[in-house]
Amino acid sequence: MFSRRNLLALGLAATVSAGPCDIYEAGDTPCVAAHSTTRALYSSFSGALYQLQRGSDDTTTTISPLTAGGIADASAQDTFCANTTCLITIIYDQSGNGNHLTQAPPGGFDGPDTDGYDNLASAIGAPVTLNGQKAYGVFMSPGTGYRNNEATGTATGDEAEGMYAVLDGTHYNDACCFDYGNAETSSTDTGAGHMEAIYLGNSTTWGYGAGDGPWIMVDMENNLFSGADEGYNSGDPSISYRFVTAAVKGGADKWAIRGANAASGSLSTYYSGARPDYSGYNPMSKEGAIILGIGGDNSNGAQGTFYEGVMTSGYPSDDTENSVQENIVAAKYVVGSLVSGPSFTSGEVVSLRVTTPGYTTRYIAHTDTTVNTQVVDDDSSTTLKEEASWTVVTGLANSQCFSFESVDTPGSYIRHYNFELLLNANDGTKQFHEDATFCPQAALNGEGTSLRSWSYPTRYFRHYENVLYAASNGGVQTFDSKTSFNNDVSFEIETAFAS
């Protein structure tokens, strides 16, 4: 006699390269929303995965799989975005329900962009390969969010649903709330039980699990649950995987959290049982909107990286989810390269020269804690030469990228704070390390390098009125002006004035 799982596997064997949503369909819990910038989630899907907008002329284009059911056409993105910046403006729904994710509007909390909207994600912050083919995930800095408040077919009230997401288990924080899933249609907090979304992070304000985090939890509104009880649940382990599969499902008086390494192995069940015994959570009052990277009320202080995810109609069986996990592992997610162009070498000492016409005698330097540009040459004072010289070290937050230590103030590094570049002493915190890590890429104007913030990949080293900022190509800050952006973010790497 065949088990349900064996029957499911036999049924799928007749389907060439069945995708996650084919597997859910075979398990009688079809996808009602399917989002990914890396690959098709149905074997037959060949439509648009996501939309890009480039900074040079605000033109948009869509990126589709190379073949039906295949990997995203990263080369089309690279060509479209060459010598400029690109944002991900839409993440398309592959299910046919039109549940596309777009820039999240203001709600209980305003976002940092124009009119209170959240920021859009850089198109190049999360490069990966799937089975050796290049693709890009969605690297979401604090303030970034996507949403659909008019979704079709998603669970409402106490209806059953399932969901999974493939996330970066090393990119997180303790702010509210890096979510993917079901939320309020008003972008406001309408009470306990009005959400059911995957959360990844190390917040301990509501629930938390074993160790120091991060944890997969469920955001049910007004609480993050790691198990049956509010607060601590020992069965929810800390996550250490670079690529994480997070799976959540909920129905009438039942719900579950499951998780796994998305690169190998099988799903583990961290909780499966009755709804929390607190007011508002049984029955649930789900509203059916879809969020990514934010809380239901547009809380937008969290960070994380999203590669793919779906929401289903009905409560998926463990066997169905196990088969989806096998499919994810078979996709072979591997970290891609964050750097391009002229290379830095850890341990070398450099000076960085401005390339903007009319300013090419100026170098990145500092005056006390202010990072600025100053005119420097061989006749300058020893003090100024040292202030304009930087020791390159392996990135404090990411070993692919780099941090820049002051020659004249050892132990102090260039970091961004409120998007100004400052010279501050390394305090050893995760926040400082992320603020002080920058990824070089081929200069946007073709001269040298452009230095992109690892933690805010829409933002680059930019000189503006002779002061250095972490600036975006267009934005709400004065120093985000598009005028001369490519020149202002491009620097020649030269032999240091001092060492």
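For all residues, glycine too, the Cβ spot is worked out from N, Cα and C.
Nope, none of those substitutions made it into this model, it's the original residues.
Positions annotated as active site, nucleophile by Swiss-Prot, on the basis of experimental evidence: Glu221. Mapped onto three states, the DSSP output places Glu221 (mutagenesis position) in coil.
Among the features that Swiss-Prot reports, active site, proton donor is placed at Asp297, with the record citing experimental evidence. All chains included, 23 other C-beta atoms sit within 10 angstroms of the C-beta of Asp297 (mutagenesis position). According to its DSSP assignment, Asp297 (mutagenesis position) is coil.
Around the Cβ of His463 (substrate binding site), the number of neighbouring Cβ atoms within 10 Å comes to 27. Positions annotated as substrate binding site by Swiss-Prot, on the basis of experimental evidence: Asp219, Asn222, Asn223, Gly296, His416, Asn418, Phe419, Asp435, His463, Glu465, Leu468, Asp488.
Look at Thr204 (mutagenesis position): DSSP puts it in coil. For Thr204 (mutagenesis position), the count of additional Cβ atoms within 10 Å of its Cβ stands at 16 [all protein chains shown]. Where Swiss-Prot documents Thr204 to Ala as a mutagenesis experiment, the accompanying text is: Reduces thermostability and catalytic activity.
Long-range Cβ contacts of Glu221 (mutagenesis position) within its own chain (separation 6+, distance under 8 Å): Ala183, Glu184, Asp189, Thr190, Gly191, Ala192, Gly193, His194, Met195, Gly280, Gly296. Among the mutagenesis entries in Swiss-Prot is Glu221 to Ala, noted as: Impairs catalytic activity.
Swiss-Prot lists Asp297 to Ala among its mutagenesis entries, and the accompanying note reads: Impairs catalytic activity.
In this structure the residues listed as binding substrate are Asp219, Asn222, Asn223, Gly296, His416, Asn418, Phe419, Asp435, His463, Glu465, Leu468, Asp488; their two most distant Cα atoms lie 46 Å apart. Each of the binding-site residues Asp219, Asn223, Phe419 was scored by the number of other CB atoms within 10 Å of its CB, and the largest score is that of Asp219.
Rounded to a whole number, the distance between the Cα atoms of Thr204 (mutagenesis position) and Leu468 (substrate binding site) is 35 Å. Spacing of Asn223 (substrate binding site) relative to Thr204 (mutagenesis position) is 10 Å (Cα to Cα, whole number). Between the C-alpha atoms of Thr204 (mutagenesis position) and Asp297 (mutagenesis position), the distance comes to 19 Å.
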